[in-house]
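Record features (Swiss-Prot):
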- HIS350: active site (ACT_SITE)
- ASP183, SER185, SER187, THR189, GLU194: Ca(2+) 2 binding site (BINDING)
- ASP662, ASN686: Ca(2+) 4 binding site (BINDING)
- 134-169: domain 'EF-hand 1' (DOMAIN)
- ARG36 to Gly: Only retains weak enzyme activity and abolishes the ability of isoform 4 to act as a negative regulator (MUTAGEN)
- LYS714 to Glu: Abolishes affinity for POPC/POPS in the absence of Ca(2+); when associated with E-718 (MUTAGEN)
- SER717 to Asp: Induces a larger Ca(2+)-dependence (MUTAGEN)
- ARG718 to Glu: Abolishes affinity for POPC/POPS in the absence of Ca(2+); when associated with E-714 (MUTAGEN)
Amino acid sequence: MASQIQKLLTTNQDLLLMQKGTMMRKVRTKSWKKLRYFRLQDDGMTVWHGRHLESISKPTFSISDVERIRKGQDSELLRYLVEEFPLEQGFTIVFNGRRPNLDLVANSVEEAQTWMRGLQLLVDLVARMNYQEQLDQMLREWFQQADRNQDSRMSFREAQRLLLLMNVEMDEEYAFSLFQEADVSQSNTLDSEEFVQFYKALTKRTEIEELFENFSSDKQKLTLLEFVDFLREEQKESDHSSDLALKLIDRYEPSENGRLLRVLSKDGFLSYLCSADGNIFNPDCLPIYQDMTQPLSHYYINSSHNTYLLGDQFCGQSSVEGYIRALKRGCRCVEVDTWDGPDGEPVVYHGRTLTSRILFKDVLATLAQYAFQSSDYPLILSLDNHCTWEQQKTMAHHLIAILGEQLLSTTLEEQLIDIMPSPEQLRGKILVKGKKLRTIEVVESDKEEEELEKDEGSDLDPASAELDMQSQPESQEQASGNKSKNKKKFLLQSSTTILCPDLSALVVYLRTAPFCSFTHSKENYHIYDISSFSESKAKNLIREAGNEFVQHNARQLCRVYPSGLRTDSSNYNPQEHWNVGCQMVAMNMQTAGSAMDICDGLFRQNGGSGYVLKPEFLRDTQSSFNPMKPVSLYKAQILVVQVISGQRLPKVDKTKETTVVDPLVRVELYGVPEDTKQQETSYVENNGINPYWGETFYFQIQVPELAMLRFVVKDYSRTSRNNFIGQYTLPWTCMKHGYRHVSLLSKDGTSLHPASIFVYTCMQEDLDMDEP
């Protein structure tokens, strides 16, 4: 693949023009538009820009950091500048994670097309690289960085600089001995092939060699039977382990003769352990593997709070980009706060703050385009409506006109009224969640009508409560006097009606309802009534009535949202709300941190569909489960985690070439309160390339079905807080035991390949302190 890129750099016309460089306009805001010189570097993997051709600057971004290229027509920012620049001359570079997009305007349509085609070609090539090809590319980049005089050879001084780039501080005498061993030509320099041998010596995996030799009778190879023993005893691959061993040998043994003899060499063994088959995340959990035909209330649903915000809650930017990013992350419930806007057009923003505004119809157009790109399971549009009657009519018109057949506007045929539809039944549909005027038939089935309370938005926003009071349906006493009238008509209210029937009619299965008590909800609400809770209210209910909360959530949906005091868009721990079966635990997805890592970890499974089936005891309306007083169906288990080693950890501060990390690993367990705990290794001084810890931890787990495991690697600091290096979070139910690699992710959730840690995990019935 790497050679293919090098070939394309000399033959592809788009890439040739990109290597010559192009002056383009970089656009950050409506007023910030600067000319910059962009050029694809000779390695074909990095792009830099400067004020002019002679600018001295480092590469601005790597092709591996780019997710996709968008046309100018799809850029919210460039559309605002259509009178200044033709949209056909613009394009957007979309990066992985939360890194801001890069909007560019070329001097001509042809120039824009050249860069769009060329960049997308390289992005697609990188996406198809396997582990070895990615490693080859990384080695090539390191060699080029170390070869300061560009003579295609590396001196020992350049090799010393490389060690610092690779995040390792090594004794000079030992480093020189490795350098001499690799210098087969005895020229006191290394060519590219000799450099590969130098790299292998630097990254020698002694711990894996020892593991290999423990199962190999001749210390040179694993026979088929020896490999089967390893898979069965250590990797817990008890089912069809013989067939699996054959497949893995065919897949990872580099020697054709070894494959014919059905043996695995040391290199093949290492390739297996570093592959997806040797990863801690069970590959069987990556596609859709759960039953998707159960009622919506039986699933955790990946949910976003104030989806339109890219920053804080007070003066942050509102943008349709927030919806695109959330949907890209697998979000299946987005929030839309609507307010009256100019020219009769509703706008979306965080009301009574300084956040910017976007048009409601632009949000809908974005949802129509991106709703089902990452998941085709139903998308819930959580509507927080603050508009007047007239603009609500406009909202209803836009919902129907823009979303078209994607919008679920009527109940499903042959769907029982007392059972919520399933994700499978609702595939490809957008559901509106919001307030709904009640019909006489519904009122008659209710024992009483309660005064509506505030149920959505910020804890500090009185407007919602005011709206709810105004849109309150008439009391049961008033309703009884109207029984002779047409039952399909909406009820008149004692005060001026605020909620528009046109908009109300589009709320089909997801009607918001104020929460009074669990008893009231059970006796008065239907399965399609949804109550919303602030995080603090939900926490109180969990502490005071955990089991009732579990039963409530087995029967109907609920939504939890962050406190309005979180003006910085920080997040709360979703785990404690999942523990009682809350389905829609809304997160500020624009904010990285441990809370979002836990959220991403849960929804990484099941095809990234945004729907995860809750454990059986959280789907039973008669469940006796209480997370505050868990009684395990089985004997408490012991999770054993041995943190063995780390590989190619990135620098915390890449601008400081001479600094090297002192890494440590913290293992965090999240679940019911009794299971939540963490343990930490000691730190390894000055080694980011192959640190070794070899420390073992024991975690007692009462409710493994709810447990989440998070590995965090940090750079130890004596004077301040330890700096974040990388992390990986996964559900206990998706964890493969045995010797596994944990692929690290950045704060933004993007891959830090090839950075990883090597661990051993297993489950024990009784606490046995012997080393695994």
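Any Cβ shown, glycine's included, is placed from N, Cα and C.
This is the original sequence, none of the listed changes applied.
Taking the Cα atom of each, LYS714 (mutagenesis position) and ASP662 (Ca(2+) 4 binding site) are about 8 angstrom apart. The average pLDDT the prediction assigns to the domain 'EF-hand 1' (134-169) is 79. Residues ASP183, SER185, SER187, THR189, GLU194 make up the record's Ca(2+) 2 site, and a Cβ search at 8 Å around their centroid adds ARG153, ALA182, VAL184, GLN186, ASN188, LEU190, ASP191 from the same chain. According to DSSP, the secondary structure content of the domain 'EF-hand 1' (134-169) in residues is 23 helix, 3 strand, 10 coil. Taking Cβ-Cβ distances under 8 Å and a sequence gap of 6 or more within the same chain, the neighbours of SER187 (Ca(2+) 2 binding site) are ARG153. Taking Cα separation as the measure, HIS350 (active site) is nearest to SER717 of the recorded positions SER185, GLU194, ASN686, SER717. Ranked by CA distance from THR189 (Ca(2+) 2 binding site), the recorded positions ARG36, ASP662, ASN686, SER717, ARG718 have ASN686 at the top as the closest. With a cut-off of 8 Å between CB atoms and residues at least 6 apart in sequence, the same chain places ASP191, GLU194 near SER185 (Ca(2+) 2 binding site), listed in sequence order. The Cβ neighbour count for THR189 (Ca(2+) 2 binding site), using a 10 Å radius over every protein chain in view, is 19. When the recorded positions ARG36, ASP183, SER717, ARG718 are ranked by how far their Cα is from the Cα of ASP662 (Ca(2+) 4 binding site), SER717 comes first.
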